[in-house]
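For reference, the structure is listed below as structure tokens.
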Amino acid sequence: MEDGKPVWAPHPTDGFQMGMIVDIGTDYLTIEPLNQKGKTFQAAINQVFPAEEDSKKDVEDNCSLMYLNEATLLHNIKVRYSKDRIYTYVANILIAVNPYFDIPKFYSSDAIKKYQGRSLGTLPPHVFAIADKAYRDMKVLKMSQSIIVSGESGAGKTENTKFVLRYLTESYGTGQDIDDRIVEANPLLEAFGNAKTIRNNNSSRFGKFVEIHFNEKNSVVGGFVSHYLLEKSRICVQGKEERNYHIFYRLCAGAPEDIREKLYLSSPDSFRYLNRGCTRYFATKETDKQILQNRKSPEYLKAGSLKDPLLDDHGDFNRMCTAMKKIGLDDAEKLDLFRVVAGVLHLGNIDFEEAGSTSGGCTLKAQSQPALECCAALLGLDEEDLRVSLTTRVMLTTAGGAKGTVIKVPLKVEQANNARDALAKTVYSHLFDHVVNRVNQCFPFETSSFFIGVLDIAGFEYFEHNSFEQFCINYCNEKLQQFFNERILKEEQELYQKEGLGVNEVRYVDNQDCIDLIEAKLIGVLDILDEENRLPQPSDQHFTSVVHQKHKDHFRLSIPRKSKLAVHRNVRDDEGFIIRHFAGAVCYETTQFVEKNNDALHMSLESLICESKDKFVRQLFESNTNNNKDPKQKAGKLSFISVGNKFKTQLNLLLEKLHSTGSSFIRCIFPNLKMTSHHFEGGQILSQLQCSGMVSVLDLMQGGFPSRASFHELYNMYKKYLPEKLARLDPRLFCKALFKALGLNEIDYKFGLTKVFFRPGKFAEFDQIMKSDPDHLAELVKRVNHWLICSRWKKVQWCSLSVIKLKNKIKYRASACIKIQKTIRMWLCKRKHKPRIDGLIKVRTLKKRLDKFNEVVSALKEGKAETSKQIKELEYSIDASMTKIKTTMMTREQIMKEYDALVRSSEQLLSALQKKKQQEEEAERLRRIQEEMEKERKRREEEEKRRRKEEEERRLKSEIEAKRKQEEEERKKREEEEKRIQAEIEAQLAREREEETQHQAILEQERRDRELAMRIAQTGAELSTEETKLDVGLCRANGTKLQMTAEQMAKEMSEMLSRGPAVQATKAAAGAKKHDLSKWKYAELRDTINTSCDIELLAACREEFHRRLKVYHAWKSKNKKRNAETEQRAPKSVTDYAQQNPTAQLPMRQQEIEINRQQRYFRIPFIRPMDQYKDPQNKKKGWWYAHFDGPWIARQMELHPDKAPILLVAGKDDMDMCELNLEETGLTRKRGAEILPRQFEEIWERCGGIQYLQNAIESRQARPTYATAMLQNLLK
């Protein structure tokens, strides 16, 4: 199969594995893995892809691959990753795989210099190349740019963002202090906003959009950082293997002893906000020695330090202090920041217990007194006020007027704990806002022409337990994925269609319904959550119930017990919900959703913190007193500031900014869950590539044009350098001349209606044209002028030649018209007078023989006069007949009657002469005359026989034409009947198509949900029982990895495919048949066709055999080599007819299966695709011959003028023959296509077909057909 070429087939853990096709099934292919000879498994046919011939080859741009599909994309990334080439392009999109180690000199200053001003694709893929492209686009297009760095947590987004910022400031900075400040801002932001998670040691727990602003000279003048959604819940609690924000650990590990004493710091295990997570520091061998023992937690002392090449808490503290100094923070302000951070830690150590009184409140535990004192001192609060504010809440009554009585309500232990945590979150979030503001103050700018923005925001997150933070992060990623879909897929395809480029449409999953579910007005999850917050007694359970109630049948929303993970099935319906995101289904536990959505403190704590004695603490809260209060909130109720809608507003503003700028994309990929170098988990990576839209982009870029410029834009760029004669040119003509002058290959670009477009990998050529320095433009103008002169001279030459050719053509046509006219006239005259001419010739021949009669008579001795008289009478009769034929319009029958009478007379006369002739000499002469007459008679009979044969052939042809006309009339009647029915079923078909589209979307979503569940399960969760049966390749909770068998994987793939419409139709038809052949192998079908005597089984096998051939050829056509010509096993007119007129599957000809099937023969013109446009005069036109034995083709021939005939017979050459049945080809409806058997057999024999078929029969390769049976009878 497939000429022994390898293919990629699905693999549960590696994504794909290489194998060979060994059999074609109903809707699957049987694959033999290359590394497991003798073992086979089945794979859905749409999940199998052809592989590159050289499996070790890698390319820098995936669009350069010979086969563009997700398997070769994954393999190319894998090969490059094994060579430490972590960057790869898909057109102008960069794929970055996290290496988890520092590649030497890869991001050095020398590397930066190397990429400056270089076009995309001229150097190996690099994040620097994308940064430089964004800069050049900004400079040339006079438009701000955005670089969207996306990917899941741990994929390397933060590091790539830092590299982009560093590249822009080093390459295009002014060389002043501001360049360093932009770069040094990152360590400070990371210290306060990054933390260790399960999947990432340096995970950004906030989103940021960093703008680098440029002046009119395109030099860096300043920057601005916008931040989004800091994860505040992490301040109070973390997972077992996770940590709080880096700043806490760096302060504990690296702070000098004097600062440590001032802040009352100790080891991380001493603080509630740190000791419930991981309390180990990141450290190297050197820094581990520098950390004092009393700063290390027991866990650290037992297990040692955490290792990461980019993190070192002790060393990073010093680097953070240096960064603070560089961005302008003095020692006092630095100490203020540390003081608030320490205050938050001590605040977390305040504990409560039930009060002994009847008030039902609580009091501080005795052992919490030191923590209370430290916290109050560090935050500038009164100790007693802090105690009271944490254990009571102030309420105002409205008795009879606006002013009311202040009432202090005691808080229970749980409420006091919540109040303490809320205060800690608020203080830290305000501190983080202050840090970002100070960062922005350190690189101000007065004027800005354009900016380049770099977006680094938390990637799609999915854990065993997901809360409000993951909900907001994933909502953000849904919006960004939609932006990617619109910018790269939707807008790109709309532009191609508008410009008339004829690029094939690429389908992608639209996630607008998921976004509407979250943000729709009144019924969206965010608005429902806000309404819940405004209730007097809000609850998470009520909120969850309302969400399920308002979106009961929504495809994207589901209840937890439908999760594919067992841990989620224990969650009650009012405790969570599942949202099916673009990357897969995530189960959110709604506990604390209501609390986390409210960013406001209760009145007691708000008043306390705003009246702090510490100036720095007061400043943190001055700008946030009532700015964010909910305008719908009524007086007297608890204050409410919606976190969700605030984030939604920020996100919409961000997307408006992204839509107004040019876009570049960096898709970051994490290679494995263990966060180790040189370990490639193909299944994980494939899922990330599919979710990020890379596979759809690859499909689009097969015929896409990622670079473009408008004609007017190019023309205006060159206009001031153009001489007057060139300035008059139309912009489109000027662009054409420009490209020709540069010698660009026409296949590398394409002209639209208003723009010119460039193929992927041709960015260097595009940049050469768009380069705007005066010397370069002037040089190109010279080239254009030279090309125009040459092209116009060539045009004059071609015009002269064309006029001469036209003159010759007119003369030729005139002579051809005369030739046609005289030929037609000749034919008409011939048809009219041919019988008479033939009759005259025959009669004249008879008259010539009278001389011989006279010679005989002259030799007679007696009866000469009487005999002469008889001869004269005969001669008179002949002359009379000739005159009659000449002067009278007679039919052939009349002429033959006259002629036969004369022949009889002459024969009677001859008989009489024979009686009279006695001598031998005379008898011999008479004998000779008789022989001549006998020859004449035989000649006449042969001629008559030939004439009748010609008449018979004409009759057969007329019968064939009459039959074709009858079939055409019947077809027209059927079509009229179908049109009558079509109106009734059209709506039904439209509904079915819509349902199928939705069903395919559901299948795709289920696949992503299952993959996401598998990825979560690999971190330690357990799949549900049903999913475990499907996904045997998962790591279960006990850590044992089970490999999915080939049969299990095939079953899963087949189940996914079996719901498709074509397969359902086939299976429904198969169910109605007597024989179920769905599980038969391809070879079994072929052998049965060759050997079976069961007519019904034979017909069923033939039908299934050719159906599988059609499926296989469709797969080959879809997965052909890039830019390769489509294989043609039949003329294009035949295949086009089959595509445009799909025939319904009929029920076995109503079981009428005849042994002697009808034999039909056809001939139609055939021109090879490669010669279609090279040969306008059809000099290379060939002929395609086909012999159909019943509905299926038995023999096939291709005759071309410049190559040897191609002979094919059924059985031996099935893969190269037309796989369509006779009805599907439409040949019976083509006028003049059907020929006589004799015409086919003559050509077949002349081309050596008999010997070819005989060899196939002898080698047992030919399938038994009418042709093989006739040849075998002939040989016998």
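Cβ atoms here come from the backbone N, Cα and C positions, even for glycine.
Heads up, this one's the original sequence, none of the swaps are in it.
Swiss-Prot annotations:
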- GLY151, GLU152, SER153, GLY154, ALA155, GLY156, LYS157, THR158: ATP binding site (BINDING)
- 2-53: domain 'Myosin N-terminal SH3-like' (DOMAIN)
- 57-771: domain 'Myosin motor' (DOMAIN)
- 813-842: domain 'IQ' (DOMAIN)
- THR1088 to Ala: No effect on binding to OPTN; when associated with A-1091 (MUTAGEN)
- THR1088 to Glu: Abolishes binding to OPTN; when associated with E-1091 (MUTAGEN)
- THR1091 to Ala: No effect on binding to OPTN; when associated with A-1088 (MUTAGEN)
- THR1091 to Glu: Abolishes binding to OPTN; when associated with E-1088 (MUTAGEN)
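Residues GLY151, GLU152, SER153, GLY154, ALA155, GLY156, LYS157, THR158 make up the record's ATP site, and a Cβ search at 8 Å around their centroid adds ASN98, ASN200, SER203, GLY459, CYS668, PHE670 from the same chain. Mapped onto three states, the DSSP output places SER153 (ATP binding site) in coil.
Here the domain 'IQ' (813-842) has long-range neighbours at 882, 885-886, 889-892, 895-896, 898-899, 940, meaning same-chain residues at least 6 beyond its ends whose C-beta is under 8 angstroms from one of its own. Counting Cβ atoms from all protein chains shown, SER153 (ATP binding site) has 21 others lying within 10 Å of its own Cβ. Taking the Cβ of ALA155 (ATP binding site) as reference, residues of its chain lying under 8 Å away and at least six apart in sequence are, in sequence order, ALA96, ASN98, GLY459, CYS668, ILE669, PHE670, GLN688. When pLDDT is averaged over the domain 'IQ' (813-842), the result is 89.
Spacing of GLU152 (ATP binding site) relative to THR1088 (mutagenesis position) is 53 Å (Cα to Cα, whole number).
Every protein chain shown contributes to the tally, and the Cβ of THR158 (ATP binding site) ends up with 24 other Cβ atoms within 10 Å.
On a Cα basis, THR1088 (mutagenesis position) lies 58 Å away from GLY156 (ATP binding site). In the three-state DSSP classification, THR1088 (mutagenesis position) falls within a helix. Note on GLU152 (ATP binding site): other Cβ atoms within 10 Å of its Cβ, all shown chains, come to 24. Residue environment of LYS157 (ATP binding site) contains 29 other Cβ atoms, counted within 10 Å of its Cβ in all protein chains.
Annotated pair SER153 (ATP binding site) and THR1088 (mutagenesis position), C-alpha to C-alpha distance, rounded: 56 Å. Residue density at THR1088 (mutagenesis position): 20 other Cβ atoms are found within 10 A of its Cβ, drawing on all protein chains shown. Geometry remark: GLY154 (ATP binding site) versus THR1091 (mutagenesis position), CA distance 61 Å. The Cβ of THR1091 (mutagenesis position) has no same-chain neighbour under 8 Å that is 6 or more residues away in sequence. A Cα-Cα distance of 53 Å separates GLY151 (ATP binding site) from THR1088 (mutagenesis position). Secondary structure of the domain 'IQ' (813-842), assigned with DSSP and counted as helix (H, G, I), strand (E, B) and coil, comes to 30 helix, 0 strand, 0 coil. Cβ neighbour count for GLY154 (ATP binding site): 24 (other Cβ atoms within 10 Å of its Cβ, all protein chains included). Cα separation, THR158 (ATP binding site) to THR1088 (mutagenesis position), rounded: 63 Å. In the three-state DSSP reading, THR158 (ATP binding site) counts as helix.
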